[in-house]
Amino acid sequence: MGCVCSSNPEDDWMENIDVCENCHYPIVPLDSKISLPIRNGSEVRDPLVTYEGSLPPASPLQDNLVIALHSYEPSHDGDLGFEKGEQLRILEQSGEWWKAQSLTTGQEGFIPFNFVAKANSLEPEPWFFKNLSRKDAERQLLAPGNTHGSFLIRESESTAGSFSLSVRDFDQNQGEVVKHYKIRNLDNGGFYISPRITFPGLHDLVRHYTNASDGLCTKLSRPCQTQKPQKPWWEDEWEVPRETLKLVERLGAGQFGEVWMGYYNGHTKVAVKSLKQGSMSPDAFLAEANLMKQLQHPRLVRLYAVVTQEPIYIITEYMENGSLVDFLKTPSGIKLNVNKLLDMAAQIAEGMAFIEEQNYIHRDLRAANILVSDTLSCKIADFGLARLIEDNEYTAREGAKFPIKWTAPEAINYGTFTIKSDVWSFGILLTEIVTHGRIPYPGMTNPEVIQNLERGYRMVRPDNCPEELYHLMMLCWKERPEDRPTFDYLRSVLDDFFTATEGQYQPQP
């Protein structure tokens, strides 16, 4: 290969493509027949750019036209129904419900923001994922429902205005993996992965690599599968009547009460936590719930609504695979390799880093309070509830329900709960993850755990636990709370750990 400045023989057109340091132009194969434009300011742009998650866009749509990605049946007064593919004009863009007019019927009403995409753009394409990180692309493509050759195109995290192609592949050594290719821009508006062949648009690029791998790891088969999104909760529906909820299936019972799968107003699938009567003050609960509903993050279970008359109901988003501690023991959970387990730990650390940033405390962090979606996304539940419990069996150190094995020594001995006691609990949670749901301190009673901790004992490294991960656990279990790491640090280490275990890019054949 060569450019105007060198003839270094290399052929790697993956995301770490070589660009000449002097002319800033891609190093083109010497035997290539393609004639790229003469250097005239076409260097690859490299400013860093950050992207938000799947939230409503902050800036107004330029032409106010959107296209429906899914059909929507109205469920509230003032809603506007529409069919998939229908075009609408946005009249007011605020929050998660936008006022719109159908160009088909002329009717006006409110629509859920996540059911539509900007018209005359890439956003309606099933293979285009606008605000998706590299790591989340891997999570989505490796989720159930996707297969060899499943793919997506996303905005580049490192280069503004550029895109990356992510493809699911099978590796003989690593099993199912995701490989990433940088899509480069031409001055004339075209695109290329390898300069041997360029395309006027991304549609042409997708069409070409669907018909032939042409140097990629595999042919593109079908776009990454996603489920129809849950419509946003209606903002005014916070304190709701009990009659609006139908409890369908009892999912389990925990320290606070029972958990049910149910439906709100007959159409929205939700999880309902029914708290035991007398377990907490309704007034104290409502005050805390108003704080909890402000904590919105992709790694936190979304709190939708409450019933404030006893028995208190907490209505949240429904997570198909239930609690992490139970899921890890299922056939699907047992099959998860250490890479995926570490990814789950990284997701939880990400959510706890947000709680840390908000100066909030969980107080009961363990695998039983982590929920798992159908795409194996992990979300933190029950944050803040432990503080409100008025049951002595739960709050007293000797209480039968007190989670001794997850609780930091200062919280056991003095009732001192801080974000640093949450860090201790996170270290215990890591042992649950790598052992597929084993109870911590196997073979020990709660009093024995307390006695051993006072003597400086720490849990031994579980079987199959990487040394680096055990080192992270030991940092979480430092005696002095101030010596324990932050969740932001834990998140960064686990993110790097996850990336490192995925393996480096391989040269394209």
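Cβ from N, Cα, C; glycine included.
Here the original residues stay in place, and none of the substitutions has been built in.
Note that the coordinates shown come from a computational prediction; the quantities given were computed from them, not determined experimentally.
Swiss-Prot gives this note for the published mutagenesis GLY2 to Ala: Abolishes myristoylation and palmitoylation.
What Swiss-Prot notes for the published mutagenesis of CYS3 to Ser is this: Abolishes plasma membrane association; when associated with S-41. Reduced palmitoylation level.
Swiss-Prot documents CYS5 to Lys as a published mutagenesis change and attaches the note Reduced palmitoylation level.
In Swiss-Prot, a published mutagenesis experiment is listed as CYS5 to Ser, annotated Abolishes plasma membrane association; when associated with S-21.
Under its mutagenesis entries, Swiss-Prot includes CYS20 to Ser with the note: Complete loss of interaction with CD4 or CD8.
Here the residue is the original one, but Swiss-Prot notes a mutagenesis experiment at this spot, CYS23 to Ser: Complete loss of interaction with CD4 or CD8.
As annotated by Swiss-Prot, domain 'SH2' applies to 127-224, with the evidence given as sequence analysis.
The domain 'Protein kinase' annotation in Swiss-Prot covers 245-498, and the record cites sequence analysis as its basis. Each residue in the domain 'Protein kinase' (245-498) has a pLDDT score, and their mean in this model is 88.
Annotation comment: Swiss-Prot describes LEU251, GLY252, ALA253, GLY254, GLN255, PHE256, GLY257, GLU258, VAL259, LYS273 as ATP binding site, evidence class sequence analysis. DSSP gives LYS273 (mutagenesis position) a strand state. Around LYS273 (mutagenesis position), a 10 Å sphere centred on its CB holds 20 further CB atoms from the protein chains shown.
For the mutagenesis experiment LYS269 to Asn, the note given by Swiss-Prot reads: Reduced activity. LYS269 (mutagenesis position): 13 other CB atoms within 10 A of its CB, across all protein chains.
Annotation of the published mutagenesis VAL270 to Leu in Swiss-Prot: Reduced activity; the original residue is retained in the structure shown. Counting every protein chain shown, 24 other Cβ atoms lie within 10 Å of the Cβ of VAL270 (mutagenesis position).
According to Swiss-Prot, the experimentally introduced change ALA271 to Ser is described as follows: Reduced activity. In sequence order, LEU251, VAL259, TRP260, MET261, GLY262, VAL301, ILE315, THR316, GLU317, TYR318, MET319 are the residues of the chain that are 6 or more apart from ALA271 (mutagenesis position) and have a CB within less than 8 Å of its CB.
In Swiss-Prot, a published mutagenesis experiment is listed as LYS273 to Arg, annotated Loss of activity.
The annotation active site, proton acceptor is assigned in Swiss-Prot to ASP364. Counting every protein chain shown, the Cβ of ASP364 (active site, proton acceptor) has 25 other Cβ atoms within 10 Å.
A mutagenesis experiment is reported in Swiss-Prot for this position, TYR505 to Phe, and the note states: Causes thymic tumors.
Of all the binding-site residues listed here (ALA253, VAL259), it is ALA253 whose C-beta has the fewest other C-beta atoms within 10 angstroms. On the backbone, the CA of GLY257 (ATP binding site) and the CA of LYS273 (mutagenesis position) stand 7 Å apart. Residue counts for the domain 'SH2' (127-224) under DSSP, helix first, then strand, then coil, are 18 helix, 31 strand, 49 coil. VAL270 (mutagenesis position) is 22 Å away from ASP364 (active site, proton acceptor) when you measure Cα to Cα. LYS269 (mutagenesis position) and ALA253 (ATP binding site) have their C-alpha atoms 19 Å apart, to the nearest angstrom.
Counting every protein chain shown, 18 other Cβ atoms lie within 10 Å of the Cβ of GLY257 (ATP binding site).
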